[in-house]
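What follows is a single structure, written as structure tokens, with notes after it.
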Amino acid sequence: MAHSSATAGPQADYSGEIAELYDLVHQGKGKDYHREAADLAALVRRHSPKAASLLDVACGTGMHLRHLADSFGTVEGLELSADMLAIARRRNPDAVLHHGDMRDFSLGRRFSAVTCMFSSIGHLAGQAELDAALERFAAHVLPDGVVVVEPWWFPENFTPGYVAAGTVEAGGTTVTRVSHSSREGEATRIEVHYLVAGPDRGITHHEESHRITLFTREQYERAFTAAGLSVEFMPGGPSGRGLFTGLPGAKGETR
């Protein structure tokens, strides 16, 4: 049995076959990128009716971008994982995609919307890194634009010991994913194991470990306001963890 490991911290790895399996696994769990992109575009337009451009930070394999391109004249992405970015580039050959870190990127232009979805923000290690990322988001959004962030669970909403499991099959490959979540200080530790099987490949085993910070709602709001953005939290969202929206030019406002 082959064994590989990818460990994600503030620089989440998401490399090798884990990156290749990413979309198959999450779509098998019911993630609907098309619907999420449509809802996200509607949210952006609610705050910025003339929005024409969007930057997706931590764009992963570019699944959201593929659908967002139908709603905005210009879409760009930023991704830390080189392997995830390579998949995104294959999927979105006409989009400009950047290899970079949400804590310190500088693209030299602004967008109608800056988004960071699927709780990618949780890979940051603490308040200083969260503040740095929101400052970068604010620096890349137009004065009449909007910043949208999907958080990880708040501490009071996290379920220690949570186990998730599922099996998906596509193109002759079967993947079973099992994860276990535990509390590790002010963060979630998620251990994930995959069994991947196919007629010609046999069975391989892969595992990854992620530490995802359990920021409080107040910590997110502090980062938004420090970056000069008003902030509003909306319950629900794509994964049930809610969404934060921020508008430029209203430092210190929380709604």
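Cβ atoms here come from the backbone N, Cα and C positions, even for glycine.
Although substitutions are noted, the structure shown does not include any of them.
According to Swiss-Prot, the feature S-adenosyl-L-methionine binding site maps to Tyr14, Tyr22, Tyr33, Ala58, Cys59, Glu79, Asp101, Met102, Met117. According to Swiss-Prot, the mutagenesis experiment His123 to Ala or Asn carries the following note: Strongly reduced activity.
Long-range Cβ proximity for Met117 (S-adenosyl-L-methionine binding site), meaning a same-chain Cβ under 8 A and a gap of 6 or more residues, is found for Glu36, Leu40, Asp56, Ala58, His64, Val148, Glu150, Pro238.
Note on proximity: of the binding-site residues Tyr33, Cys59, Asp101, the one nearest His123 (mutagenesis position) is Asp101, by Cα distance. Of all the Cβ atoms in the protein chains shown, 17 others lie within 10 Å of the Cβ of Asp101 (S-adenosyl-L-methionine binding site). A 10 Å cutoff on Cβ-Cβ distances gives Tyr14 (S-adenosyl-L-methionine binding site) a total of 24 other Cβ atoms nearby, all chains included. Annotation note: Tyr33 (S-adenosyl-L-methionine binding site) sits in a helical segment as assigned by DSSP.
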